[in-house]
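> The mutagenesis experiment ARG277 to His is recorded by Swiss-Prot, whose note states: In n2509; restores vulva development in a let-60 n1046gf mutant background. Residues or ranges marked as domain 'Protein kinase' by Swiss-Prot on the basis of sequence analysis: 477-748. According to Swiss-Prot, the feature ATP binding site maps to ILE483, GLY484, ARG485, GLY486, ARG487, PHE488, GLY489, LYS490, VAL491, LYS503, an assignment based on sequence analysis. One entry in Swiss-Prot concerns the mutagenesis experiment GLY484 to Glu. Its note says: In ku113; restores vulva development in a let-60 n1046gf mutant background. Among the mutagenesis experiments that Swiss-Prot reports, GLY494 to Glu is described with the note: In ku83; abnormal sex myoblast (SM) migration. Restores vulva development in a let-60 n1046gf mutant background. For the mutagenesis experiment LYS503 to Met, the note given by Swiss-Prot reads: Probable loss of kinase activity. Does not rescue vulva development in a let-60 n1046gf mutant background. Where Swiss-Prot documents ARG531 to His as a mutagenesis experiment, the accompanying text is: In ku68; egg-laying defect in 14 percent of mutants. Arrest at the larval stage in 12 percent of mutants and abnormal sex myoblast (SM) migration. Restores vulva development in a let-60 n1046gf mutant background. Quoted from Swiss-Prot for the published mutagenesis GLY549 to Glu: In n1860; arrest at the larval stage in 12 percent of mutants. Restores vulva development in a let-60 n1046gf mutant background. The active site, proton acceptor annotation in Swiss-Prot covers ASP600 and is backed by sequence analysis. Quoted from Swiss-Prot, the note on the mutagenesis of ASP618 to Ala is: Probable loss of kinase activity. Does not rescue vulva development in a let-60 n1046gf mutant background. While the structure shown retains the original residue, Swiss-Prot records the mutagenesis experiment PRO630 to Leu or Ser with this note: In ku146 and n2522; restores vulva development in a let-60 n1046gf mutant background. Among the mutagenesis entries in Swiss-Prot is PRO696 to Leu, noted as: In n2519; restores vulva development in a let-60 n1046gf mutant background. Under its mutagenesis entries, Swiss-Prot includes CYS727 to Tyr with the note: In ku148; restores vulva development in a let-60 n1046gf mutant background.
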Amino acid sequence: MMQTQVASRAGYSNLPQFGAGIAQDIKTQAINNLKECLKLTTINRFLTSSYEEDAKSVERKIFSAVYQMTKIGLIDREKREINAIWFTFVGLSAQNIRHLEICSITDFNALFSITNQELRSLADRGRLDVETKRKLLQSTVILQNHWNAYHSRTSSGSTDEPSGQSTPAIVTPSPKFNVPSLSVTSAKMIQSSSMGFATTPKSPKTSSRLVHAIPHKWHRSTKFRFSGDAVCHFCQRPLGFGFLNAWEKCRSCKWKVHTQCKGRVGDSCGLTPDHLRFLFDKLIQENNGGMWKDPQSVPGSRSMNEPAFQFPDTAIDSSSSTNSSAPSTPALPAGISGNVSSLTAPYRSERKFLFPDTENYSVHNRLPILVISEGDHPTTTEIQQETENHNKSAAASMSGNIESEGTIVANHEDSTGSQEVDSEAAPSQEAVDKFNKRADGGFTWERHAWNMSTIRGPNAQASWNEVTIQFETIEFDKQAPIIGRGRFGKVLRGFHYGDVAVKVYTMEHISDASKKAEEFKLEVSAYKNTRHDNIALFLGYFMSDGQYGMVMSLSKGSQSLYTLLHVVREKLDLATTRKIAQQICQAVSYLHTKKILHKDLRSKNILLESKNKVVITDFGILSMKRLAHPKQKSGYLTSKFWTNYIAPELAMAMRTEYDEYECDDFPFSENSDVYAFGCVWFEMLTGALPYAGELPHQILFAKTQGIRPVLPNVKCTQELKELLVSCWNTAPQDRPTLTDINLKLTALPKKPRVNRSPSFPVMMKSYESTF
């Protein structure tokens, strides 16, 4: 599809004068080249998390467009049709495409003749949402880069084109005659024409790669500099001011370096920090660190001598690269598959609830059974009983699992009961130190995942020792040690250089005792790398005699948002509601920038130290493996109201029975956290839970069918309703980010403070009075 400008820009209208036979040969050769470039349509993997249902029909349209491009003399209508097919495949709506056509973007010549800034301005004028605008800009850049890369292969051996002329679209050369080509001059195409890519080796045995080798265009400035604030982009030292300081500037990327540093920069023009940041983010998402997927689902590394990350512009061995092919095939960047048939994968959020196969399960055609706890808060008798048990034992009991009512919720496990951890099942010291041990002067690389928590190097053990706390050094409150308990453990009140909250977890969901310490360290790493005013402060962790827990700062005098809304039943005004929502967005979006997912965002996990301070707790802990333990018959043991917050894609991932070796974990993502935030936002607006009064299996069924919660008679502005509905979009990629939500909440006008005399009231309607 990316070749759709071949005919119009390569001058195919002149082909008949050379004869039908020659024209047919060129047509056949062009089709072969175009089919190879159709593999580049896997660019959609960079744009969306999954594919749409009509991917097959889009592919057929693209193939049809390829054949149309080989026709002689395309008319404007055909060009518009091909252009619309590409934009549709990228993800633009018919209204967006119409807007671009009105702005004279009718073909790829016009698309490549404008700069990124101009294209962004057109998208803003067309009121494209943030996600659609990102798709348009990103697809245009990648599309043009692949055109230039393919052109460098087809024109190997030829001289460089003069600056100022654009790289033409893919031209099929012929040994008998030269096909004239059209060129378009623009600022954007000038930059692209200067991009030089390494020539792909002719031998298929050698590595095939795409190298970032763009030379800088240095020129020495003779102007007198009054300011000495500028620094060298290479050595980060000041450039100085005046004529005596020798420095040069690149005409293309505007880099400024010392003259002595120029020779060490290399051909890196255009390799901006934003580009490197995009590659780094893509690295985290593709490798799926421990915070993104369950560690068992992350594939191990191929070799300890191989780099943990292959940039698209670094060499890739041909034996392991799916892009290695014959010399006539263009080299593709790493991460882009060459299998066109993979485009037909169905879009997950649009499929219905899948029941398990009848031959594998004894229960058929029904949703999983969710066993709900009887209450959300421990009774006085239960707390006293737990206190007596604690005073009798040297350490706290390991029953349950901490859920977060830290938020602390009392979970009544009737049929399953509490199970204490056997001290004999505690992992050995060798298993505990396995993560960071050294042998023979080298490192033992535990490459289960590449993530922030994997600390490599000689200081790895020292870094973990800084946050390791001996369980015996923690003093527990003898009168009332139990603050609360939840689905995944207990929270105890203790003293360790100050008042602390000790969260004790069970790791019974890990069948292999030797892996419990390693799995717990992966969970701890999510807390270990966070520092935010609205996130519970992590002080350390302990692993002793089969006991696993974390020491957190104690929020004194705090209560959960759930307690405030549903127990105290306090009504929140708009100013307080917005302030709480903004702090939630800031805290969770901070976790997302750290590549950490909350996974269990709900009002019970949101503490209020005051109406001006929010604390987020219990993130990154929930998993299907934890939820499935202890094993229930055709269901799961969950806390109350848990199903009210889960996203539709999580509801569709649940099965009636869980198999550790066959079932995948929940498809958690940033979008699922956004859906949960929408439910919390609904609670603060209405004082009620979404799907209130419905049974858990009814809620699961409604979410798998795309049925949204009913909006009651909420007296609020249209902006707030639209914000709420956008968080509940069935398609995950259509939901806004928490950063965008925070910006929208900030943009809402605040209630002005009006100083007026009681004798003369002002008859005006404030913004908050509509709430």
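Using N, Cα and C of the backbone, Cβ positions are placed for all residues, glycine too.
Here the original residues are kept at every noted site.
Have a look at these and tell me how they're positioned relative to everything else.
Taking the Cβ of ARG277 (mutagenesis position) as centre and 10 Å as the limit, one finds 10 other Cβ atoms among all the protein chains shown.
Looking at the domain 'Protein kinase' (477-748) alone, the prediction's average pLDDT is 82.
In this view, LYS503 (mutagenesis position) is surrounded by 27 other Cβ atoms within 10 Å of its Cβ, with every protein chain counted.
All chains included, 25 other C-beta atoms sit within 10 angstroms of the C-beta of GLY484 (mutagenesis position). Taken residue by residue with DSSP, GLY484 (mutagenesis position) is part of a strand.
In the three-state DSSP classification, GLY494 (mutagenesis position) falls within a strand.
Secondary structure from DSSP puts LYS503 (mutagenesis position) in a beta strand.
Classification of ARG531 (mutagenesis position) by DSSP places it in coil, neither helical nor stranded. Long-range Cβ contacts of ARG531 (mutagenesis position) within its own chain (separation 6+, distance under 8 Å): LEU537.
Under DSSP, GLY549 (mutagenesis position) is assigned to a strand (E or B) in the three-state scheme.
Look at ASP618 (mutagenesis position): DSSP puts it in coil.
All chains included, 22 other C-beta atoms sit within 10 angstroms of the C-beta of PRO696 (mutagenesis position).
Cβ neighbour count for CYS727 (mutagenesis position) (all protein chains, 10 Å cutoff from its Cβ): 22.
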> At the level of the C-alpha atoms, what whole-angstrom distance separates ARG485 (ATP binding site) and CYS727 (mutagenesis position)?
30
> Counting distance between Cα atoms, which of the recorded positions ILE483, ARG487, GLY494, PRO696, CYS727 is nearest ASP600 (active site, proton acceptor)?
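So, spelling it out, the nearest of the recorded positions is ARG487.
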> Can you give me the Cα-Cα distance between VAL491 (ATP binding site) and CYS727 (mutagenesis position) in Å, rounded to a whole number?
32
> Within 10 Å of the Cβ of ASP600 (active site, proton acceptor), how many other Cβ atoms can be counted across all chains shown?
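ASP600 (active site, proton acceptor): 26 neighbouring Cβ atoms within 10 Å.
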> Quick one: of ILE483, VAL491, which of the binding-site residues has the smallest count of other CB atoms within 10 A?
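Result for the binding-site residues ILE483, VAL491: minimum number of other Cβ atoms within 10 Å at ILE483.
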> When you tally the Cβ atoms that lie within 10 Å of each candidate's Cβ, which of the binding-site residues (ARG485, ARG487) has the highest tally?
ARG485
> How long is the line from the C-alpha of GLY549 (mutagenesis position) to the C-alpha of CYS727 (mutagenesis position), rounded to the nearest angstrom?
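Rounded to the nearest whole number, the Cα-Cα distance is 34 Å.
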